[in-house]
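So the structure is just underneath, and the comments pick up after that.
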Amino acid sequence: MASTRRPVGARTLLACASLLAAMGLGVPESAEPVGTHARPQPPGAELPAPPANSPPEPTIAHAHSVDPRDAWMLFVKQSDKGINSKRRSKARRLKLGLPGPPGPPGPQGPPGPFIPSEVLLKEFQLLLKGAVRQRESHLEHCTRDLTTPASGSPSRVPAAQELDSQDPGALLALLAATLAQGPRAPRVEAAFHCRLRRDVQVDRRALHELGIYYLPEVEGAFHRGPGLNLTSGQYTAPVAGFYALAATLHVALTEQPRKGPTRPRDRLRLLICIQSLCQHNASLETVMGLENSSELFTISVNGVLYLQAGHYTSVFLDNASGSSLTVRSGSHFSAILLGL
């Protein structure tokens, strides 16, 4: 019968198994090594006996046991050869080709609990009430300093309290109106509008700083933030930023114009200056000639200045004419913080 051929890996495993079996079975001392059985010697072939005083011949030491660690290291070294080698495994993986298509989806889970539409509507109403309350609190904070006592606007019931008596259609309408408003404009932190309390006399060839203002209690007037000194007429910037400033003066001539042509240098200058230094700092200025002016006229100036925190601005009137002037009460001065 033809002998079967074992692969190299099988022979390696058999050798390691033999070594492991030898670990538990020690070779007895009386046993002779394999292949050392005495064979019959032919006549005359006996070796001569050694002399009596000669040293004894060295004997071959017999192995009584196998070290387990050496056997395991041999097994590990031999396990990477043959069919278990890394190169052969890598070549086998490359021959597998592309993976197949994904399998079918698993079974669908059980359906969740049934929630009635009434419960969903109540939860939606609660969410809508919370959103409306949050919006009202923000609007109240934004408009707390905007209204004046003279506005006399009647108090209304908050919309969040009105939701309790509204039907679902009204709730949806309120939600749509809230979303249609879009993003709100940023809050203005500093602004004012004041008027001159009484008439102010300005002598000829004089530069006069206006003061003695008051806050009008009319619809549309506003005052928000600190910094306005009504007595001195100076507005101190609470924070550094860009400020839009405006001033409008109603001016009356107190003296009758002299006979003859008016001199070209008879003019008025209206200025808004920083720290009362109109020549050194940036300022807003308007120049008006008096050649064709009437006895009562209006002069205005407006623009944007950057103010540092703690710096003040005020209104100046430069009367570069040959007659005195009167700034009428009701002339106004205003400012608003545009941004930082």
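Sequential numbering from 1, following the chain as shown.
Just so it is clear, glycine is given a Cβ too, placed from its N, Cα and C backbone atoms.
No noted substitution is present; original residues retained.
Recorded in Swiss-Prot as a mutagenesis result, Cys142 to Ala carries the remark: Enhances secretion and favors trimer formation.
Residues annotated as domain 'C1q' in Swiss-Prot, with sequence analysis given as evidence: 185-340.
In the three-state DSSP scheme, Cys194 (mutagenesis position) is classed as strand. Under mutagenesis, Swiss-Prot gives Cys194 to Ala with this note: Enhances secretion and reduces the formation of higher molecular weight oligomers.
For Asn229 to Gln, Swiss-Prot lists a mutagenesis experiment annotated as follows: Abolishes glycosylation. Abolishes secretion; when associated with Q-281. In the structure as shown, the Cβ atom of Asn229 (mutagenesis position) sits within 10 Å of 14 other Cβ atoms.
Over all protein chains present, the Cβ of Cys273 (mutagenesis position) has 21 other Cβ atoms lying within 10 Å. Secondary structure at Cys273 (mutagenesis position), taken from DSSP and collapsed to helix, strand or coil, is strand. Among the mutagenesis entries in Swiss-Prot is Cys273 to Ala, noted as: Abolishes secretion.
One entry in Swiss-Prot concerns the mutagenesis experiment Asn281 to Gln. Its note says: Abolishes glycosylation. Abolishes secretion; when associated with Q-229. The Cβ of Asn281 (mutagenesis position) has Cys273, Ile274, Gln275 as same-chain neighbours under 8 Å, each 6 or more residues away in sequence. Mapped onto three states, the DSSP output places Asn281 (mutagenesis position) in coil.
Under mutagenesis, Swiss-Prot gives Asn292 to Gln with this note: No effect on secretion. Around Asn292 (mutagenesis position), there are no C-beta neighbours below 8 angstroms that are at least 6 residues distant in the chain.
Record note (Swiss-Prot), mutagenesis Asn319 to Gln: Abolishes secretion as a result of protein misfolding, protein is retained in the endoplasmic reticulum. The unchanged residue is displayed. Of all Cβ atoms in the protein chains displayed, 22 besides its own lie within 10 Å of the Cβ of Asn319 (mutagenesis position).
What Swiss-Prot notes for the published mutagenesis of Ser321 to Gln is this: No effect on secretion or protein folding. Here Ser321 (mutagenesis position) comes close to Arg204, Arg205, Asp266, Arg267, Leu268, Leu290: these same-chain residues lie at least six apart in sequence, with C-beta atoms under 8 angstroms from its C-beta.
Asn229 (mutagenesis position) falls within a strand segment according to DSSP. Note: the Cα of Cys194 (mutagenesis position) and the Cα of Asn319 (mutagenesis position) are spaced 23 Å from each other. Classification of Ser321 (mutagenesis position) by DSSP places it in coil, neither helical nor stranded.
In the three-state DSSP scheme, Asn292 (mutagenesis position) falls into the coil class. Annotated pair Asn319 (mutagenesis position) and Asn229 (mutagenesis position), C-alpha to C-alpha distance, rounded: 24 Å.
In the predicted model, the domain 'C1q' (185-340) shows an average pLDDT of 89.
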